[in-house]
Each structure stands twice: as structure tokens, then as C-alpha cells.
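K.L.:
So Swiss-Prot has the following annotated:
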MUTAGEN   ASP140 to Asn  Decreases catalytic activity 5-fold, but retains substrate binding properties
MUTAGEN   ASN143 to Lys  In ram2-1; completely abolishes farnesyltransferase activity, but still has about 30% geranyl-geranyl transferase activity
MUTAGEN   HIS145 to Asp  Increases KM for peptide substrate 4-fold, but retains catalytic activity
Amino acid sequence: MEEYDYSDVKPLPIETDLQDELCRIMYTEDYKRLMGLARALISLNELSPRALQLTAEIIDVAPAFYTIWNYRFNIVRHMMSESEDTVLYLNKELDWLDEVTLNNPKNYQIWSYRQSLLKLHPSPSFKRELPILKLMIDDDSKNYHVWSYRKWCCLFFSDFQHELAYASDLIETDIYNNSAWTHRMFYWVNAKDVISKVELADELQFIMDKIQLVPQNISPWTYLRGFQELFHDRLQWDSKVVDFATTFIGDVLSLPIGSPEDLPEIESSYALEFLAYHWGADPCTRDNAVKAYSLLAIKYDPIRKNLWHHKINNLN
């Protein structure tokens with residue numbers, strides 16, 4: 001704040017000073033001064049370097065203040081138009097934003113602001129965004145805001161070349177990382193028209209290998225189902241996938257449905273759920289689906305028994 005003079009600005013009040021307020025917020029004097037100055041400058045529509053500095057000070061103490069983010073964007077857009085080098089100016093703004101991002105990993109205003117800056121940028125670069133994205137996901141591999149922004153970047157730049165390998169690395173690190181599995185599916189959905197049969201076969205093997213490592217992991221089973229549905233018109237894997245899934249349920253389908261105590265343990269309830277869904281799509285195998293859902297309700301996933309009964313009723 002020392003760099004700029006605000007003595008000509010009369011701060012506007014941020015408190016009502018009404019009688020008998022139910023819960024008066026105890027603002028610090030510094031906070032009231034910052035917000036009062038901001039209100040005054042916004043009312044004057046001042047788009048200046050000192051206004052930009054003020055927004056940085058406020059974001060430092062109140063990083064979720066959407067109005068200030070919007071005001072900062074208006075300032076940046078105006079000052080960019082007066083800059084001799086708009087690329088350099090916006091890159092400096094992105095550098096500042098990187099620091100704010102690292103200190104506020106759960107702040108969602110940051111990401112919409114980044115999007116607005118990239119849309120404004122004459123020559124935006126996905127390569128420039130990758131380091132900050134990696135740092136943020138390394139810090140919290142399930143940070144929803146970061147994953148959403150990464151998806152946005154892929155679509156904005158029409159660039160998916162890094163995504164499959166990146167998702168693979170994260171899955172190798174943590175096979176339960178559902179965010180990485182979801183991002184992997186995002187890649188296939190957007191690249192499906194340029195994928196070869198060999199690549200599809202390799203991906204199917206990748207999925208089965210990961211299931212083999214941890215059969216009772218819902219993420220790859222859900223992914224397998226989505227992958228099969230996405231490419232059902234290009235490859236016929238039904239028998240291979242069914243044979244693979246049945247290796248995790250033993251001979252439970254050949255046994256009479258009795259009490260839970262009489263039924264054996266199986267390696268994966270998610271394999272049984274996958275098979276039930278698969279069999280339910282074919283009238284010739286619906287009896288198998290009904291039995292699989294019944295087994296899930298009775299023994300292998302009773303916490304969701306109402307769901308399994310609902311699915312049985314739909315089949316019947």
C-alpha cells in the first residue's frame with residue numbers, strides 16, 4: 001500500500017451502524033479501510049495501477065471476494081489496452097496469479113479468473129499452465145477445482161496430447177485415485193474419433209491389469225463399464241470382458257441363494273455388479289442379472305439393497 005497514495009479517496013463505509021444489529025461483524029480497522037477504499041474506487045470506476053494494487057491487497061486478506069476479482073479483471077483489461085506489450089503484461093498478471101493460486105488451493109474464483117485471462121491473452125499457452133496444474137494436483141490429487149480447470153484447458157486449447165500419460169502416472173502412484181480415472185475417461189471421450197483399434201485393445205488390457213492388482217476397487221470397474229459403452233460400436237469384447245469379470249466371483253452364480261452365512265466370499269462385489277449390469281442388457285441373460293443383484297442385496301453389498309431390489313424390479 002505504501003507505493004500508492006490514496007489520500008484523495010474517501011473510503012465508503014462497509015458497516016450499516018444500525019441499532020440492535022443481531023450479529024455485527026468485528027472487522028479490523030485495516031480491513032475496513034481496504035474495503036472502504038475499494039468501494040469508493042469501484043463507484044468511481046477507477047481503472048488504475050493503484051486500484052490494481054488495492055485489489056491485490058484485498059485478495060491477500062479475502063481471496064474469495066468475487067466482486068474484487070471482477071473489479072481486478074476490469075482493471076487488467078483496461079490497462080492491457082494501454083500497454084505497449086500486452087503479452088508481457090498479461091504474463092506478469094499470470095505470474096502474480098500463480099503465487100495466489102499456490103497459497104489458496106481451494107479457492108474457486110482463481111480458476112474462473114485464469115480462464116478469463118487466457119481468453120483475453122493474444123497468445124495463450126497450455127504449456128505455461130502445466131507446471132502450476134502439476135503442483136496443485138501433486139499437493140491434492142483430488143482437488144476438484146484444479147481438475148475442472150485442466151479439462152477446460154484441454155478443450156480451450158484443443159490439446160489432449162499429455163492427458164493419457166498424465167492420468168497413467170497418477171494411477172500408478174495411487175490406483176484408487178478416482179479423479180485420475182475420470183480424467184482418463186475424459187481423454188477417451190474427446191479423442192475417440194482418432195483412436196485406433198490397437199490403442200483400444202491396449203487400453204482394455206490396461207484396465208484389466210489394474211483391476212487384477214486390486215479387484216475390490218470401484219474406480220476401474222466403473223471406468224471399464226464406461227469404456228465399453230463408449231466404444232461398443234467399434235470392438236466386440238463381450239465374451240472377453242465377461243470371462244475376465246467372472247474370475248472374481250467364483251462359482252457363486254451356480255449356488256442356491258440361501259442365508260448370507262451360507263454364501264462364500266468373493267474377490268470383488270464390483271465384478272458382480274458389473275456382470276449384473278452387463279447381463280441385464282440382454283433378455284437371454286436377464287435371469288443371471290436378477291440372481292447377481294439378489295446376491296448383492298443379500299450378501300455382497302447389502303448396504304445398497306434397496307438399489308439392487310429396484311434394479312430387479314426394473315428387469316422384471
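Keep in mind that glycine also has a Cβ here, set from the backbone N, Cα and C atoms.
Those substitutions? Not in this structure, it's all original residues.
Have a look at these and tell me how they're positioned relative to everything else.
P.N.:
Reduced to three states, the DSSP call for ASP140 (mutagenesis position) is coil. Of all Cβ atoms in the protein chains displayed, 13 besides its own lie within 10 Å of the Cβ of ASP140 (mutagenesis position).
Taken residue by residue with DSSP, HIS145 (mutagenesis position) is part of a helix. Within the same chain, residues at least 6 positions away in sequence whose Cβ sits under 8 Å from that of HIS145 (mutagenesis position) are LYS106, ASN107, TYR108, ILE110, TRP111.
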K.L.:
As a test of the contact definition, list every same-chain residue at least 6 positions from ASN143 (mutagenesis position) whose Cβ is closer than 8 Å to its Cβ.
P.N.:
PRO105, LYS106, MET136, ILE137, SER179
